[in-house]
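Participant: For the mutagenesis result Leu32 to Phe, the note given in Swiss-Prot is Increased trospium uptake. Increased trospium affinity. No change in fenoterol uptake. Looking at Swiss-Prot, you'll find the mutagenesis Tyr36 to Cys noted as follows: Decreased fenoterol uptake. Decreased fenoterol affinity. No change in trospium uptake. No change in terbutaline affinity.
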Amino acid sequence: MPTVDDVLEHVGEFGWFQKQAFLLLCLISASLAPIYVGIVFLGFTPDHHCRSPGVAELSQRCGWSPAEELNYTVPGLGSAGEASFLSQCMKYEVDWNQSTLDCVDPLSSLAANRSHLPLSPCEHGWVYDTPGSSIVTEFNLVCGDAWKVDLFQSCVNLGFFLGSLVVGYIADRFGRKLCLLVTTLVTSLSGVLTAVAPDYTSMLLFRLLQGMVSKGSWVSGYTLITEFVGSGYRRTTAILYQVAFTVGLVGLAGVAYAIPDWRWLQLAVSLPTFLFLLYYWFVPESPRWLLSQKRTTQAVRIMEQIAQKNRKVPPADLKMMCLEEDASERRSPSFADLFRTPSLRKHTLILMYLWFSCAVLYQGLIMHVGATGANLYLDFFYSSLVEFPAAFIILVTIDRIGRIYPIAASNLVAGAACLLMIFIPHELHWLNVTLACLGRMGATIVLQMVCLVNAELYPTFIRNLGMMVCSALCDLGGIFTPFMVFRLMEVWQALPLILFGVLGLSAGAVTLLLPETKGVALPETIEEAENLGRRKSKAKENTIYLQVQTGKSPHT
């Protein structure tokens with residue numbers, strides 16, 4: 001009986017139907033970018049200082065320039081050490097409405113030295129130096145409440161983590177198409193609700209909900225396209241589907257520049273996603289899933305439609321189509337199986353560390369550049385562009401060099417770039433951006449390639465479980481990354497870079513402990529997985545990119 005791949009060889013492995021479905025589903029991949037890293041623009045923290053009653057009126061009466069107003073009325077400007085905290089979170093305890101204040105150095109009549117004047121925390125809000133708005137400026141998430149910005153982004157990654165626990169079941173139980181449509185609808189609704197949230201708490205809950213379903217939408221699209229194409233195109237299609245995410249990043253920079261108000265920006269990236277619901281009429285259910293549910297008639301009908309669109313003739317035995325037999329799947333996997341043998345234990349722990357470290361590096365560099373860049377939009381745009389050559393490097397090296405050395409080298413490059421950024425003076429901003437781009441390119445390569453290696457190191461019956469458990473560390477890394485970046489920057493701006501450098505260099509070193517899987521057949525049993533790297537397999541190399549997983553990172 002012909003398998004799905006056998007039938008695809010007759011009706012077209014990547015014909016007009018697959019190309020159309022690929023382009024449509026890539027739009028879903030691109031739409032995840034504002035959710036994944038939108039914090040850079042939604043949570044942008046501009047220069048700010050305490051609002052003091054009477055200062056604006058005095059400034060107008062005296063005809064001060066903005067720089068003179070700051071110099072006369074804000075403490076800590078130009079000082080070292082705690083200057084940033086003083087100027088942004090403290091104010092002089094002065095009644096600026098009193099008529100005795102002079103227009104030239106008004107505080108000189110109150111104290112010979114400004115440092116002797118008493119200070120107090122901001123009581124009347126803040127003044128922000130920005131033409132637009134962000135969640136920071138609207139909800140005053142600065143000073144003592146600055147950690148709430150970190151929590152906003154952490155909720156997205158927490159949603160990714162929680163969603164990955166149930167999305168797989170929904171997709172397997174009710175179908176890939178239904179999962180795609182339902183998660184897309186909830187993603188769109190929660191995105192709009194985030195934009196109109198009246199307070200911080202409700203905004204946080206809607207953001208968490210959006211994280212829980214948006215990853216499911218991305219994974220469902222990934223699953224559908226990899227199940228529609230033939231095995232020879234599966235790897236390239238999977239990589240290009242992730243490149244669509246990069247297109248979303250590049251586009252996000254332009255949209256954010258055009259719409260500086262965070263609520264309108266959130267609406268601009270959320271409302272168009274309602275159009276994805278039209279996929280109900282354009283994207284069919286996966287024939288593989290239909291066969292797994294014994295719905296052969298529907299699977300055959302879809303294959304006939306694919307053949308018609310591709311102008312191919314379906315095989316005569318199409319109605320006898322079946323799934324590939326895999327006796328190993330009858331064995332029930334358990335978490336303990338991931339640590340059952342010495343090699344499996346080593347592989348699992350290393351893969352967990354790789355997923356965690358590359359997530360911290362990838363998201364951390366994006367946030368650090370956003371917080372320290374001279375031009376937020378251009379820096380984000382340039383650093384996003386480097387993900388295109390990253391995908392090209394993967395396509396070129398994956399079958400020529402292998403997996404392990406490119407992953408190790410990319411980690412080492414990312415780590416070294418972060419450490420070098422510490423020694424670059426602020427005046428050489430272009431060099432800092434260049435190194436940040438280099439580090440991000442390395443992290444991108446690791447994120448995409450570790451997914452492939454993860455699938456190739458485990459035996460068949462625990463391959464899905466191994467991917468779900470290990471890649472969950474990617475979401476956990478994303479939960480902690482905002483706190484690592486923004487809180488450590490309060491201590492020393494370069495401190496997160498030291499952490500990134502250590503993570504990258506150590507990840508590169510431990511990667512070399514993994515066996516090379518290039519040219520080696522996928523292991524079917526624990527014994528074969530245990531012996532990976534100890535012998536050369538003469539079996540035909542597996543050409544499938546990976547088995548579709550529901551626990552993988554949204555960027556991988």
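A Cβ is built for glycine as well, from the same backbone N, Cα and C atoms used for every other residue.
Nothing has been swapped: the model has the original residues at all the noted spots.
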Participant: Within 10 angstroms of the C-beta of Tyr36 (mutagenesis position), what count of other C-beta atoms is obtained when all protein chains are considered?
Facilitator: 26
Participant: With every protein chain in view, what's the tally of Cβ atoms within 10 Å of the Cβ of Leu32 (mutagenesis position), excluding that atom itself?
Facilitator: 24
Participant: Reduce the DSSP letter at Tyr36 (mutagenesis position) to three states and note it down.
Facilitator: helix
